[in-house]
Amino acid sequence: MASTLFSRTFLAASHRLITPSLPQKIFNPATFLSRSLHSQLGSASTAYKSTTWARRAMASTGVETKAGYSTSSVSTSEPVVSVDWLHANLREPDLKILDASWYMPDEQRNPIQEYQVAHIPRALFFDLDGISDRKTSLPHMLPTEEAFAAGCSALGIDNKDEVVVYDGKGIFSAARVWWMFRVFGHEKVWVLDGGLPRWRASGYDVESSASGDAILKASAASEAIEKIYQGQTVSPITFQTKFQPHLVWTLDQVKNNMEDPTYQHIDARSKARFDGTAPEPRKGIRSGHIPGSKCIPFPQMFDSCNTLLPAEELKKRFDQEDISLDKPIMASCGTGVTACILAMGLHRLGKTDVPIYDGSWTEWATQPDLPIESVESSS
């Protein structure tokens, strides 16, 4: 079914290269039609709009900018690579590029349609909702090892590959996919600093539509995961995983930490949502925060160009909330997406073992017996 769905949507448009000289408008459909590869897709006729940003120096990622620069020179101690680096290494055979765009329910943006309109050359589409746990009602929860391996194998990702993930906002959902690969033992993964907006603002080409191969791989990944959860055999599974349990927390672990704090708990949501003065974007979710947690909104990790801050500036952000880098830290958010941005910031500071509460606030707030704090409750 998924393959047919992709064919209707993607094959309707020709595969072409959009050069920087063409007008570029930001895609913003009037209605959000789908967050899943299995949903019905409408047309994607809106183009992108360019913004003007100054290029960021490659020095920020600790690698040089020159054509043919080997991917082996990138350190896994850095969570990001620059658009200049990616452009120089775009044709490396062992480099996989993933468009992992995903948006909040109230944003009314369709990442699949936006991928059709414009994506970085060679990029595959990584469906955050499709490559997820199919046995829970919580959104995009971490899949099983076997399911993740099946999805990556269907996408054509090998263990020898370096993986660069980007999204349509700058740094947003790509951080979650960066974390997912690390949870399953693949360390050779980075986020594109500034994402697709930065890529386009730097004058680099994007492709419109998608090749038949990319369509089939994206469709096959979701279908493979569905089969795994139905108990069916999927072959071949070529991507090997090694689960890292210390990077993901469950509800019980958060409860235990609340009662006996051993980890500093940071929340990536906005201050208004944390305080309970703004409603949650998902209906039926209580407002407030987990007792004992501290609020560090994820945009504090970025500079004005929506790229990751230098280490010294990142440290200031955590110092302001009395978060010590010498003590254990865990992170949460709304559904386990933007918490990964805080983990990226801490990764740049050398703290590479920050777990994410996968269910995050959406899981916690839907449990009526669990305590919450808010401005009202504390006043």
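Note that Cβ sites are derived from N, Cα and C of the backbone, with glycine treated the same way.
For all the noted positions, this structure keeps the original residue and models no substitution.
Cys333 (mutagenesis position) falls within neither a helix nor a strand when secondary structure is assigned with DSSP, and so counts as coil. Other Cβ atoms within 10 Å of the Cβ of Cys333 (mutagenesis position) number 26 in total over all chains. The active site, cysteine persulfide intermediate annotation in Swiss-Prot covers Cys333.
Look at Swiss-Prot and you will find 91-208 tagged as domain 'Rhodanese 1'. When the domain 'Rhodanese 1' (91-208) is classified with DSSP, helix, strand and coil residues number 39 helix, 20 strand, 59 coil.
Marked as domain 'Rhodanese 2' by Swiss-Prot on the basis of sequence analysis: 259-373.
The Cβ of Cys152 (mutagenesis position) has Ala221, Phe239 as same-chain neighbours under 8 Å, each 6 or more residues away in sequence. Among the mutagenesis entries in Swiss-Prot is Cys152 to Ala, noted as: Slight reduction of sulfurtransferase activity.
Its Cβ placed at the centre, Cys295 (mutagenesis position) has 17 other Cβ atoms within 10 Å. The DSSP secondary structure for Cys295 (mutagenesis position) is strand. Here Swiss-Prot notes a mutagenesis experiment, Cys295 to Asn, with the remark: Slight reduction of sulfurtransferase activity.
What Swiss-Prot notes for the published mutagenesis of Cys305 to Glu is this: Slight reduction of sulfurtransferase activity. If you draw a 10 Å sphere around the CB of Cys305 (mutagenesis position), it holds 17 other CB atoms from the protein chains shown.
Experimental mutagenesis is annotated in Swiss-Prot for Cys333 to Ser, with the remark: Loss of sulfurtransferase and 3-mercaptopyruvate sulfurtransferase activities.
For the recorded site, Cys340 (mutagenesis position), the DSSP three-state label reads helix. The Cβ neighbour count for Cys340 (mutagenesis position), using a 10 Å radius and every protein chain shown, is 29. Quoted from Swiss-Prot, the note attached to the mutagenesis of Cys340 to Val states: Reduces thiosulfate sulfurtransferase activity 4-fold. Slight reduction of 3-mercaptopyruvate sulfurtransferase activity.
In this structure, Cys305 (mutagenesis position) belongs to neither helix nor strand by DSSP; it is coil. Taking CA atoms as the reference points, Cys333 (mutagenesis position) and Cys295 (mutagenesis position) are 9 Å apart. The distance from the Cα of Cys295 (mutagenesis position) to the Cα of Cys305 (mutagenesis position) comes to 22 Å.
Cys305 (mutagenesis position) and Cys340 (mutagenesis position) have their C-alpha atoms 19 Å apart, to the nearest angstrom.
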